[in-house]
Amino acid sequence: MFRKGKKRHSSSSSQSSEISTKSKSVDSSLGGLSRSSTVASLDTDSTKSSGQSNNNSDTCAEFRIKYVGAIEKLKLSEGKGLEGPLDLINYIDVAQQDGKLPFVPPEEEFIMGVSKYGIKVSTSDQYDVLHRHALYLIIRMVCYDDGLGAGKSLLALKTTDASNEEYSLWVYQCNSLEQAQAICKVLSTAFDSVLTSEKP
């Protein structure tokens with residue numbers, strides 16, 4: 001499938017939300033980047049900046065999602081090549097075609113909780129935790145249509161370990177692109193809240 005990427009640019013439109021900090025910034029942007037559908041991307045290593053703030057402190061938003069799979073412990077050299085949203089999408093596509101990730105997740109639903117502490121994925125009864133992604137270890141989040149025609153969307157997380165030596169990709173399925181975009185938006189707000197609270 002042919003894909004054409006567009007360079008992201010700073011914009012004052014309602015479709016772009018950017019937050020700057022001393023060392024990192026968050027960029028949550030919506031743009032037609034792939035599969036002729038909307039891709040929402042949250043990039044915590046961006047160099048963009050503007051001064052929005054929102055101080056919703058301890059709230060946790062919950063979403064029902066399915067777990068597709070993960071590619072863990074990518075070496076630094078491999079992870080560095082996965083900088084943009086299209087890089088992640090293409091990498092996941094190839095991994096699915098190679099059988100490293102399934103195209104369709106198992107039927108079991110999980111609860112994804114997003115807060116200023118990060119992301120927690122737990123069983124639907126919330127007794128068992130499947131994954132925890134600390135906020136400061138999340139490098140990028142991308143959501144996009146899965147291309148299978150059922151209206152489902154994939155949500156991909158790129159994370160690093162505490163020593164920044166390895167990267168991992170985590171892939172979840174959302175019921176719709178709107179749900180996936182909502183998760184990106186909540187995570188952006190969580191970053192915003194933490195960054196705002198760090199200011200003197």
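Backbone N, Cα and C define each Cβ position, glycine as well.
No substitution from the list is modelled in this structure, which keeps its original residues.
DSSP places the residues of the domain 'PID' (58-200) in helix, strand and coil in these numbers: 43 helix, 59 strand, 41 coil. Marked as domain 'PID' by Swiss-Prot: 58-200.
Among the sequence features in Swiss-Prot, the mutagenesis site THR38 to Asp is noted as follows: Strong defect in cell spreading.
Recorded in Swiss-Prot as a mutagenesis result, THR38 to Ala carries the remark: Stimulates cell spreading on fibronectin to a similar extent as inhibition of CaMKII.
Swiss-Prot documents THR38 to Asp as a published mutagenesis change and attaches the note Changes in cell spreading.
Neighbour density for LEU82 (mutagenesis position): within 10 A of its CB lie 22 other CB atoms from the protein chains shown. For the mutagenesis of LEU82 to Ala, Swiss-Prot gives this note: Reduces ITGB1 binding. The structure shown keeps the original residue.
For LEU86 to Gln, Swiss-Prot lists a mutagenesis experiment annotated as follows: No effect on ITGB1 binding.
ILE89 (mutagenesis position) has a Cβ environment of 24 other Cβ atoms inside 10 Å. Among the mutagenesis experiments that Swiss-Prot reports, ILE89 to Arg is described with the note: Reduces KRIT1 binding. No effect on ITGB1 binding.
Among the sequence features in Swiss-Prot, the mutagenesis site ASP93 to Ala is noted as follows: Abolishes KRIT1 binding; when associated with A-96. Residue density at ASP93 (mutagenesis position): 19 other Cβ atoms are found within 10 A of its Cβ, drawing on all protein chains shown.
Other Cβ atoms within 10 Å of the Cβ of GLN96 (mutagenesis position), summed over all protein chains shown, number 19. Per Swiss-Prot, mutagenesis GLN96 to Ala is noted as: Abolishes KRIT1 binding; when associated with A-93.
Quoting Swiss-Prot on the mutagenesis of LEU135 to Ala: Abolishes ITGB1 binding. A sphere of 10 angstroms centred on the C-beta of LEU135 (mutagenesis position) encloses 17 other C-beta atoms.
Record note (Swiss-Prot), mutagenesis ILE138 to Ala: Abolishes ITGB1 binding. The unchanged residue is displayed.
Here the residue is the original one, while Swiss-Prot reports the published mutagenesis ILE139 to Ala with the comment Abolishes ITGB1 binding. For ILE139 (mutagenesis position), other Cβ atoms within 10 Å of its Cβ number 20.
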* Looking at the mutagenesis positions LEU86, ASP93, GLN96, whose Cα is closest in space to that of LEU135 (mutagenesis position)? -> LEU86
* Structure fact -> Across every protein chain in view, the count of C-beta atoms other than its own within 10 A of the C-beta of LEU86 (mutagenesis position) is 19
* To do: Over the domain 'PID' (58-200), work out the mean pLDDT and round it to an integer.
  => 84
